[in-house]
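Engineer: Residues or ranges marked as nucleoside 3',5'-cyclic phosphate binding site in Swiss-Prot: 135-254. According to Swiss-Prot, the feature domain 'N-terminal Ras-GEF' maps to 267-380. Residues annotated as domain 'PDZ' in Swiss-Prot: 385-470. According to Swiss-Prot, the feature domain 'Ras-associating' maps to 606-692. Quoted from Swiss-Prot, the note attached to the mutagenesis of Lys211 to Arg states: Abolishes cAMP-binding. Among the mutagenesis results in Swiss-Prot, Arg215 to Asp has the note: Does not abolish cAMP-binding. The residue drawn here is the original one. According to Swiss-Prot, the mutagenesis experiment Arg898 to Asp carries the following note: Does not inhibit interaction with NEDD4. Does not interact with HRAS. Reduces ubiquitination. Swiss-Prot gives this note for the published mutagenesis Tyr1406 to Ala: Abolishes interaction with NEDD4 and NEDD4-induced ubiquitination and degradation; when associated with A-1428. Looking at Swiss-Prot, you'll find the mutagenesis Tyr1428 to Ala noted as follows: Abolishes interaction with NEDD4 and NEDD4-induced ubiquitination and degradation; when associated with A-1406.
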Amino acid sequence: MKPLAIPANHGVMGQQEKHSLPADFTKLHLTDSLHPQVTHVSSSHSGCSITSDSGSSSLSDIYQATESEAGDMDLSGLPETAVDSEDDDDEEDIERASDPLMSRDIVRDCLEKDPIDRTDDDIEQLLEFMHQLPAFANMTMSVRRELCAVMVFAVVERAGTIVLNDGEELDSWSVILNGSVEVTYPDGKAEILCMGNSFGVSPTMDKEYMKGVMRTKVDDCQFVCIAQQDYCRILNQVEKNMQKVEEEGEIVMVKEHRELDRTGTRKGHIVIKGTSERLTMHLVEEHSVVDPTFIEDFLLTYRTFLSSPMEVGKKLLEWFNDPSLRDKVTRVVLLWVNNHFNDFEGDPAMTRFLEEFENNLEREKMGGHLRLLNIACAAKAKRRLMTLTKPSREAPLPFILLGGSEKGFGIFVDSVDSGSKATEAGLKRGDQILEVNGQNFENIQLSKAMEILRNNTHLSITVKTNLFVFKELLTRLSEEKRNGAPHLPKIGDIKKASRYSIPDLAVDVEQVIGLEKVNKKSKANTVGGRNKLKKILDKTRISILPQKPYNDIGIGQSQDDSIVGLRQTKHIPTALPVSGTLSSSNPDLLQSHHRILDFSATPDLPDQVLRVFKADQQSRYIMISKDTTAKEVVIQAIREFAVTATPDQYSLCEVSVTPEGVIKQRRLPDQLSKLADRIQLSGRYYLKNNMETETLCSDEDAQELLRESQISLLQLSTVEVATQLSMRNFELFRNIEPTEYIDDLFKLRSKTSCANLKRFEEVINQETFWVASEILRETNQLKRMKIIKHFIKIALHCRECKNFNSMFAIISGLNLAPVARLRTTWEKLPNKYEKLFQDLQDLFDPSRNMAKYRNVLNSQNLQPPIIPLFPVIKKDLTFLHEGNDSKVDGLVNFEKLRMIAKEIRHVGRMASVNMDPALMFRTRKKKWRSLGSLSQGSTNATVLDVAQTGGHKKRVRRSSFLNAKKLYEDAQMARKVKQYLSNLELEMDEESLQTLSLQCEPATNTLPKNPGDKKPVKSETSPVAPRAGSQQKAQSLPQPQQQPPPAHKINQGLQVPAVSLYPSRKKVPVKDLPPFGINSPQALKKILSLSEEGSLERHKKQAEDTISNASSQLSSPPTSPQSSPRKGYTLAPSGTVDNFSDSGHSEISSRSSIVSNSSFDSVPVSLHDERRQRHSVSIVETNLGMGRMERRTMIEPDQYSLGSYAPMSEGRGLYATATVISSPSTEELSQDQGDRASLDAADSGRGSWTSCSSGSHDNIQTIQHQRSWETLPFGHTHFDYSGDPAGLWASSSHMDQIMFSDHSTKYNRQNQSRESLEQAQSRASWASSTGYWGEDSEGDTGTIKRRGGKDVSIEAESSSLTSVTTEETKPVPMPAHIAVASSTTKGLIARKEGRYREPPPTPPGYIGIPITDFPEGHSHPARKPPDYNVALQRSRMVARSSDTAGPSSVQQPHGHPTSSRPVNKPQWHKPNESDPRLAPYQSQGFSTEEDEDEQVSAV
């Protein structure tokens, strides 16, 4: 077995001279691709290219292309009010947000090309897709590349098609891309092969023969085939490309020769595997152009095969003494410090290594390198919090301080007493003190700092290592000693040397060393980021100091993440401004970066607002900056209130009210800063006269404050909630160290124990249950609906913020069983939001490895920051880890490690930002408010105006002055959201949620109050074996007095044994797998011919609009919907339920059609047998029109277009003889759903969008058993016609009215089986890589695996639903509004049944003939579908008939039906509320079921 390989990553480092130090930081950014300056574009056309390093796109390119307008979501019309009311929404903008995704299938396009026509790009596309499949595991990248170049694509349309016969000669090696096949051996054993499995010849030219018979299990099976000759040549050629490095007769390293393109310019040897010692040595060897990221990959992954980093450290120190290796060693250490500084922090041995290395650099006079090392250390160092206590105020401090704002520096620790508590706490020389007891020390005089430290016995100190600035401070002090006077730079020099061009600046950091200070007012502005206010100020004020680039000090992430090629920002443009006034032994090294680490060199910019009260409750709004102190606020407040006293007579007080109503008042220290962040919602700032003891806040005011601090979700701005969620998620996401992914994946022990990763992992569960808790705790139904609407809007805005994690969590919360079952609540939701919710769900369609989501994520303009869906990240990493061996032939499989490292770099790049997290998500809010707050500002404001408005011309004229009140209100809303989110009480127990759900809407509420109110009626036939209790109920059901012949046939059909839906999913070794043969007319054309056969018929059928039902039912199925024409509504093949993806795209991998997951193995023999089998196994084996209708209704749920009747006509006869089959879930059908039937489940992702399995197994539970009875609730036994041929149109119309239950699958979230997929998903952590995401990996399409040792049971947990009439009852007029009521309290109820229009009545003059009335294979002359326009016109003119039309069967009170007349014409039945036919069902509560002998378990 050969180790995996990946396309080589071309970083800048790979092109530079290896022996020279990079001249600037651009060379230190080892990036996979260079990112341009972040420009903000609408999210539909945006997308950071999170693609592979070789330029290939990821698997998501299956649905490659743009999202059309889907993500534009120009919600500028949503005003920011306390509550976003329904009426305030801009209809146009919301609707634009809900446009469907339009994508094309690039991988399919590449596969369908002739192999000789494939370009390098095509091969890269295929390579990226194929590497996910198990069949290609442990192959080197060059082998995969060659296989992709010669593979041929084949499609087998129909389930049950024999692909290979026993004893047939094999001619190819094949891999299943979609669907599954079953191999039946002569001894009767059977084996299932799924997506990603391979079969066929072994890599020899010997003749091999098929063992057993291979049949397709599902429709639309897709394969790639490689001819035996090519397969043999490619795999045997591998050895020729290998270069083995031997030492003392043992192989210590294996390299592979690789060509990355056909030009021959990118070729060389790349390390495949080696011993740990040899891999370490390779760090300082020459690296080829095809292996530019070896050092980065090694430094990230060495921990998987080395016990200690010092093994590498010792070697590096040793090699440093070799002058020829010195530069390379320095480069490795710089990269190590920059990329993984956490390896050094907290590890004494590594800290000593770093100090020793610094000493070596000093010794060798490598000042430039040393400076870079110090910059990297300072940039990557994390803030540390330590607590010191002194016995008394007079006790001396155990450390000596230097610096101070008077020197233009912060406060630094010069020395620490050895053995003191400060040393034990981790304080060391070179630490900068950032904060003490909440007071900012970044811009404070040394004397003031010493005073604060001395006057407190309890010290909570925040420090950060900043050796770079500390050494500059020492240099300055030594210069002053020599020169005798402090150096004060001229103002002109500062301005000249510090011009910044913000758009060219791509680092999210502050200017480096602020040596120049004009006065103490030039404070360290740590709020970060430019904004609109800044732009306004710049017009009216001369900036003495340079404008500050984006930074993020004080937001929880130090300004470290983009200085020397950090993990997030992978690129610093060469166009960085020069601002160097610093003397240096090697100034050119720092010409564009020596300002990066200054914490105290920016002007004081007011971008926050405080509301300050006086004792008489007057208030003023005061503009401040983050570092404005309480003393300065007092001065401003005195001026604003026009008080004549001196500032010394007043102080700033904070008055707060506890939840118990206790008023607290405290005077704030004069030097306290960050005032806007400290104020609580239940607090106010007061200007207090020190000489008076007045009451600042009365009891009435306190009560008002208390009321204001009590927040409900509906009071909060959806935009602000989404913004705060995104900021919180992003903080967690960006703080994850790359090494944490490795530690978690390989289960390594680490100092941090992956704390950041675990926190981010937990967020998705917390947010999911937050949604459910918030909805279910609301007792008022209307408010519940509004909360659901609120969450949909929040999810929409999360998408704007590219926060896919929260968006997914919210959608998951809305789909949790206890929420989804609230039918009456969902019914009240406006159509617009229903559609929005549907579109949001669409994005996370799990089919084909989350292809739609990946496509959006990889779209070309999506720029960071991006918060990806974490479970997908974890699943991908787990697949790479578990799908490939860590050691091959006793050597470390470095190819596997390289692939994992590349994936982690891709994830890290999503967090690469160059602005403050507090601002980055606000820039996506477009023009939400008429006057944006500063916190929404951006230097790219002009770009935003153009790019984010989606072409809308309407603009709100911005005020040219600052509206402090508006800014305060915006900030107050942000505070409310923060407080709300911080005080959430989550209900994480699903049982408790279910209880709350039942309290909101008791199970009895799902029963119809009367027959005519559009509520469903229950059916009695169940496709599953009921539990014991249900069986007893079924036996007690009153039996019909006589049985029509069709029922007898059905009864015979019931004797057909049930077929297991749960074949084994065990993986089979490739060598044991049966393969394609060559007994076809042309070698290698076996499957292709099968594919072409269907293709011809498809084209024929597409031309025949008037095809007969009989012929269509018995004819060969069309080719797959993936084949062109892509969007044709071709007939679904026999045995399908739906073969169409929901957007008209083709699907290649991971997901076959619904029937691919649900078809049974038995092959229909005759029409009657087929019909019997259908009933016995509860599957629609032959509903030809179904696919089209599901397809149509899925795409346009609001428009069950009249055009749908035309394609439907081809399959009508089928429905006339269909049988009634019920669902195991508490589905409901409604009377007026026909026109707008939304059959979202037609593609596997829609039916079960939370399923990660490519096979979407829950569709077997939802679609197969829900859809089967929904599509067949009207047979000849259901209608009032039996003698004359009843109108096909009538049955079709009945089908329209009855057949579909809107959202039946989408919201049918809880198939009663506790072990069902939905239950497993909602209970398990979404982030579980081996459970929810890992188990359902790509390799097992079309089968259902065992979970937790039990088969996923389709059997209902409490009881199965039953149909109103069975084949054994006499024909009873079936009310059009068949309803299904739940006898279980936990079932999910499909919602919105009562909303849709009824379909038009049966057009007069058309008759339908049951398909059983004429022999198979012959079309009936009278079965020509009506002309569409005529039928439509007539249907509009004819009034509906009610129960008055002719006598009807009357249901006896005890449920014994009698037939009162033969049925001559199809009639629409709209019974009165007191319709006697429904009485028995009302009285019985619809809890009865058929006899158990009628029940055939589908399991």
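Just so you know, glycine gets a Cβ as well, placed from its N, Cα and C.
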Engineer: Of the recorded positions Val150, Ser180, Met195, Lys240, Arg898, which sits closest to Arg215 (mutagenesis position) by Cα distance?
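Structural biologist: The answer is Ser180.
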Engineer: Under DSSP, is Lys240 (nucleoside 3',5'-cyclic phosphate binding site) helix, strand or coil?
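Structural biologist: Reduced to three states, the DSSP call for Lys240 (nucleoside 3',5'-cyclic phosphate binding site) is helix.
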Engineer: Between Met195 (nucleoside 3',5'-cyclic phosphate binding site) and Arg898 (mutagenesis position), find the distance joining the two CA atoms and give it rounded to the nearest Å.
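Structural biologist: Here the two Cα atoms lie 25 Å apart.
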Engineer: Looking only at C-alpha atoms, tell me how far Ala135 (nucleoside 3',5'-cyclic phosphate binding site) is from Lys211 (mutagenesis position), rounded to the nearest Å.
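Structural biologist: Distance (Cα to Cα, whole Å): 20 Å.
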Engineer: Grab the pLDDT values for the domain 'Ras-associating' (606-692) and give me their mean, rounded.
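Structural biologist: 90, rounded to a whole number.
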Engineer: Tally the residues of the domain 'N-terminal Ras-GEF' (267-380) by DSSP class, grouping H, G and I as helix, E and B as strand, and everything else as coil.
Structural biologist: 81 helix, 8 strand, 25 coil
Engineer: Determine, to the nearest whole angstrom, how far the Cα atom of Met210 (nucleoside 3',5'-cyclic phosphate binding site) is from the Cα atom of Arg898 (mutagenesis position).
Structural biologist: 38
Engineer: For the domain 'Ras-associating' (606-692), give the DSSP counts of helix residues, strand residues and coil residues.
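Structural biologist: Here the numbers are 19 helix, 32 strand, 36 coil.
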Engineer: Over the span of the domain 'PDZ' (385-470), count residues by DSSP class, listing helix, strand and coil in order.
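Structural biologist: Breakdown, helix to coil: 22 helix, 32 strand, 32 coil.
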Engineer: Between the Cα atoms of Lys240 (nucleoside 3',5'-cyclic phosphate binding site) and Lys211 (mutagenesis position), find the distance and write it as a whole number of Å.
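Structural biologist: A Cα-Cα distance of 33 Å.
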Engineer: At the Cα level, what's the spacing in Å between Ser180 (nucleoside 3',5'-cyclic phosphate binding site) and Lys211 (mutagenesis position), rounded?
Structural biologist: 17
Engineer: Which one is closest to Arg898 (mutagenesis position) in space, judged by CA to CA distance, out of the binding-site residues Val150, Asn165, Cys225?
Structural biologist: Val150
Engineer: Hey, how far is Val150 (nucleoside 3',5'-cyclic phosphate binding site) from Lys211 (mutagenesis position), Cα to Cα, in Å?
Structural biologist: 26
Engineer: Measure from the CA atom of Asn165 (nucleoside 3',5'-cyclic phosphate binding site) to the CA atom of Lys211 (mutagenesis position) and give the result in Å, rounded to a whole number.
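Structural biologist: Pair distance, Cα basis, whole Å: 8 Å.
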Engineer: Would you identify which of the binding-site residues Ala135, Val150, Met195, Met210, Cys225 has the most other C-beta atoms lying within 10 angstroms of its C-beta?
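Structural biologist: That would be Met195, with the most Cβ atoms nearby.
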Engineer: Rank the recorded positions Lys211, Arg215, Lys240, Arg898 by the number of other Cβ atoms within 10 Å of each Cβ and report the first-ranked residue.
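Structural biologist: Of Lys211, Arg215, Lys240, Arg898, the one with the most crowded Cβ is Arg898.
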Engineer: Out of Asn165, Ser180, which of the binding-site residues has the smallest number of neighbouring Cβ atoms within 10 Å?
Structural biologist: Asn165
Engineer: May I ask you to report the DSSP-based helix, strand or coil state of Arg898 (mutagenesis position)?
Structural biologist: helix
Engineer: Would you mind pulling the DSSP three-state label for Ala135 (nucleoside 3',5'-cyclic phosphate binding site)?
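Structural biologist: Once the DSSP labels are grouped into three classes, Ala135 (nucleoside 3',5'-cyclic phosphate binding site) ends up as helix.
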